[in-house]
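Have a look at the structure below, then the notes.
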Amino acid sequence: MSKQRVFIAGHRGMVGSAIRRQLEQRGDVELVLRTRDELNLLDSRAVHDFFASERIDQVYLAAAKVGGIVANNTYPADFIYQNMMIESNIIHAAHQNDVNKLLFLGSSCIYPKLAKQPMAESELLQGTLEPTNEPYAIAKIAGIKLCESYNRQYGRDYRSVMPTNLYGPHDNFHPSNSHVIPALLRRFHEATAQNAPDVVVWGSGTPMREFLHVDDMAAASIHVMELAHEVWLENTQPMLSHINVGTGVDCTIRELAQTIAKVVGYKGRVVFDASKPDGTPRKLLDVTRLHQLGWYHEISLEAGLASTYQWFLENQDRFRG
């Protein structure tokens, strides 16, 4: 039996590289990988020619233009245009070249700013989005709807998963535009090295957030991709939509900061600056559907933070930022 030829779009990113690591351990797939220089995903002709020549069986669509609040506010046109082009080019070229299985990786920012907690898949398009990343979120919603529409019109098997906040190896540790976990890991690391008496964390520490290690995300992605078609249909009708991926467990930012301090070995005080904004009080995905499909996360937050910090220590000379 010939191996399945699997294209991972975005194989150098945090999620794509985690999917690659797990698939490389298997003997039943042949990975097809292209760097940005080798294949410009914004070029529809280049993407079509790639699919026409490579005989791809499955696609993991993990490529995206990503960034923090400042980047989203400064370059909204780039975020909506580039993400919609990447998705449109890959999904359409996959269809034109008879690739029947594809998994699109979205983001929990697709849900309304004031969505009911925990956020079920049915909350999609039920309210106004968070303004700071609306263009990016709309592009991700378009990706879900592209998959859904090619399924409905052409009978394709294009699936979507929506991850919660991710962290792990190959994250962005830039001091000013990274997400909360890499930002705090770096800050506590530097405070420890400098023997700083305290570390100030923005906000009251009371907001609750959910975090998933990227290796768990990769495992969930492969699990969902490999579900029997009938099982997928049963769990995503009537619109063949998407599946949330998370832990179903959240923690306060205070608990997160204290756990990071423990992992890093920081002995000073953790101070919360309540004059700084907190953001949404709670953001948690409803993962009932994922659990019904037989997948549960395996990496605890503390264990995941410890392994991520170890990766940070080993890659300080080359990490992003």
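Cβ atoms here come from the backbone N, Cα and C positions, even for glycine.
Original residues fill every noted site, and no substitution is shown.
The active site, proton donor/acceptor annotation in Swiss-Prot covers Y136 and rests on experimental evidence. Over all protein chains present, the Cβ of Y136 (mutagenesis position) has 27 other Cβ atoms lying within 10 Å. DSSP gives Y136 (mutagenesis position) a helix state.
Marked as NADP(+) binding site by Swiss-Prot on the basis of experimental evidence: 10-16, 36-41, 105-108, K140, 163-166, H179. The local packing around L166 (NADP(+) binding site), expressed as other Cβ atoms within 10 Å of its Cβ over all shown chains, amounts to 23.
The substrate binding site annotation in Swiss-Prot covers R187, W202, R209, D278. Under the DSSP three-state reduction, R209 (substrate binding site) is assigned to strand.
S107 (mutagenesis position) has a Cβ environment of 21 other Cβ atoms inside 10 Å. For the recorded site, S107 (mutagenesis position), the DSSP three-state label reads coil. The note that Swiss-Prot attaches to the published mutagenesis S107 to A is: Nearly abolishes catalytic activity. Minor effect of affinity for NADPH and substrate.
Sequence-distant contacts of C109 (mutagenesis position), defined by Cβ-Cβ distance under 8 angstroms and a gap of at least six in the same chain, are L129, E130, N133, Y136, A137, K140. The mutagenesis experiment C109 to A is recorded by Swiss-Prot, whose note states: Nearly abolishes catalytic activity.
Quoted from Swiss-Prot, the note on the mutagenesis of Y136 to E is: Abolishes enzyme activity.
Sequence-distant contacts of H179 (mutagenesis position), defined by Cβ-Cβ distance under 8 angstroms and a gap of at least six in the same chain, are G68, N165, Y167, D171, N172. Under mutagenesis, Swiss-Prot gives H179 to N with this note: Nearly abolishes catalytic activity.
Summarising the environment of R187 (mutagenesis position), the number of other Cβ atoms within 10 Å of its Cβ, over all protein chains shown, is 21. One entry in Swiss-Prot concerns the mutagenesis experiment R187 to A. Its note says: Decreases affinity for the substrate GDP-4-keto-6-deoxymannose.
Secondary structure at L166 (NADP(+) binding site), taken from DSSP and collapsed to helix, strand or coil, is strand. A gap of 38 Å separates the Cα atoms of E38 (NADP(+) binding site) and R209 (substrate binding site). Max Cα-Cα distance over the annotated substrate binders (R187, W202, R209, D278) is 19 Å. Considering only the binding-site residues G10, G13, G16, L41, W202, the Cβ with the fewest other Cβ atoms within 10 Å is that of W202.
Among the recorded positions G16, L41, P163, R187, W202, D278, the ones whose Cα sits within 10 Å of the Cα of S107 (mutagenesis position) are P163, in sequence order. Rounded to a whole number, the C-alpha distance linking G10 (NADP(+) binding site) with R209 (substrate binding site) is 26 angstrom.
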